[in-house]
Amino acid sequence: MVPQTETKAGAGFKAGVKDYRLTYYTPDYVVRDTDILAAFRMTPQLGVPPEECGAAVAAESSTGTWTTVWTDGLTSLDRYKGRCYDIEPVPGEDNQYIAYVAYPIDLFEEGSVTNMFTSIVGNVFGFKALRALRLEDLRIPPAYVKTFVGPPHGIQVERDKLNKYGRGLLGCTIKPKLGLSAKNYGRAVYECLRGGLDFTKDDENVNSQPFMRWRDRFLFVAEAIYKAQAETGEVKGHYLNATAGTCEEMMKRAVCAKELGVPIIMHDYLTGGFTANTSLAIYCRDNGLLLHIHRAMHAVIDRQRNHGIHFRVLAKALRMSGGDHLHSGTVVGKLEGEREVTLGFVDLMRDDYVEKDRSRGIYFTQDWCSMPGVMPVASGGIHVWHMPALVEIFGDDACLQFGGGTLGHPWGNAPGAAANRVALEACTQARNEGRDLAREGGDVIRSACKWSPELAAACEVWKEIKFEFDTIDKL
């Protein structure tokens, strides 16, 4: 039997557990241009110093583990470790801090949102020393941005494909979201597009259920698109949801959409996953399809103020993974969304360069290096009376999506679409003439009603509908 040898301290290894602060809390660190920066809102367990928690976040999301290990000596931890370089208390909150962590770019695989998130928002969110942890923002350095393909086409190319300029785009989610046959579904699509909408949409739950298999839906919808285009002389589209149980099935549906000649398909990027989304985005770029992205499941991740991931991070991740549209909330509808916060991440979706602005929740300056922008989609509980606010908030580069606000019109689907189109064009013209939509929007809509009986009927139906609930996630 070989006798056990004693480990000498001079050999460079000492077993045991040491404070994360000794290695991963580095307040003197000078951030590099190539570092990925993260801002975490952390709530330590009672009695745990914030410096220890910040260091633990940096360690557990990069090179650290709970004890000293032999193999630390086989690499350069100083080169690869994450560093908590600053901690600041959250104003007005007890025992909450913003911890800033810098990650060397070499920790992440090029062009992989999946790998980036696996590290930064992985096991660390279950760490016992933390009562709660939320990723508020990420700074993606240009060196890493350039490894991503990004949106298949972007806002300008989409406008060129559609030949639609100078106004926002109009959409509608077909309702009821589940239960229609494929033929009746196609009929609703046709009526909405003929009435004046640019797009109609599959609901995020619509995949290939027994009442309507995907191939039947695709065929009837394609027929509706071509018929509406022939009658109106405008390019029309429908977001055909290609999301499926496997990537192979998803790609089969995308190929079918391409063969039918439709302009746009759709994916549920959070439930479908970033790997599937990036694969689909690359296919769409190579084959001339626009890609509409729905954010189903986002509120499970982003709605709680103290724990999870803020939507601005999910929006940045989608821009890197690839998508031409992304649902972003409405500010004025039925879904969660504070105005300044929403406008902050809308700018992060659309603009090429966004300055740090804590008043809008933007913790870092972000340079997208000419990566195409993503068009925000405002959807959820909106109707014609919201149109002035939507035009004022989002401007032209947005898709305004009225589901119930189209299909709930008392005269039917086509009149509902016409009402929305008249309201949009009236508000756009009023804005272009210098009128203040925030103050005069109601007058603009009432004036347009004189020339559009469809709009007048819609205004009468929804004149008392409001969604006045306080926003949970505030700055």
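Cβ coordinates come from backbone N, Cα and C, glycine included.
Every position carries its original residue.
According to Swiss-Prot, the features are:
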type	residues	note
ACT_SITE	K175	active site, proton acceptor
ACT_SITE	H294	active site, proton acceptor
BINDING	N123, T173, K177, R295, H327, S379	substrate binding site
BINDING	K201, D203, E204	Mg(2+) binding site
VARIANT	L46 to P	In strain: 137c and CC-503
Shell list (Mg(2+); ref centroid = CB of K201, D203, E204; cutoff 8 A)
T173, I174, K177, D202, N205, V206, Y239, N241, M266, H294
Per-residue Cβ crowding (10 Å cut-off), top of recorded positions H294, R295:
H294
Only counting partners 6 or more residues apart, tell me which same-chain residues put their Cβ under 8 Å from the Cβ of K201 (Mg(2+) binding site).
G171, C172, T173, I174, H238, Y239, M266, H292, Q401, G403
Rounding to whole Å, the Cα atoms of D203 (Mg(2+) binding site) and K177 (substrate binding site) are apart by 6
Check N123 (substrate binding site) against DSSP and tell me helix, strand or coil, would you?
helix
Its Cβ having more other Cβ atoms within 10 Å than any other among the binding-site residues D203, E204, the winner is E204
At the level of the C-alpha atoms, what whole-angstrom distance separates H294 (active site, proton acceptor) and H327 (substrate binding site)?
6
Can you see whether DSSP assigns H327 (substrate binding site) to helix, strand or coil?
strand
Determine the most Cβ-crowded residue among the recorded positions K175, K177, H327, using a 10 Å radius around each Cβ and all protein chains in the structure.
H327
Max Cα distance spanning N123, T173, K177, R295, H327, S379 (substrate binders), Å?
37
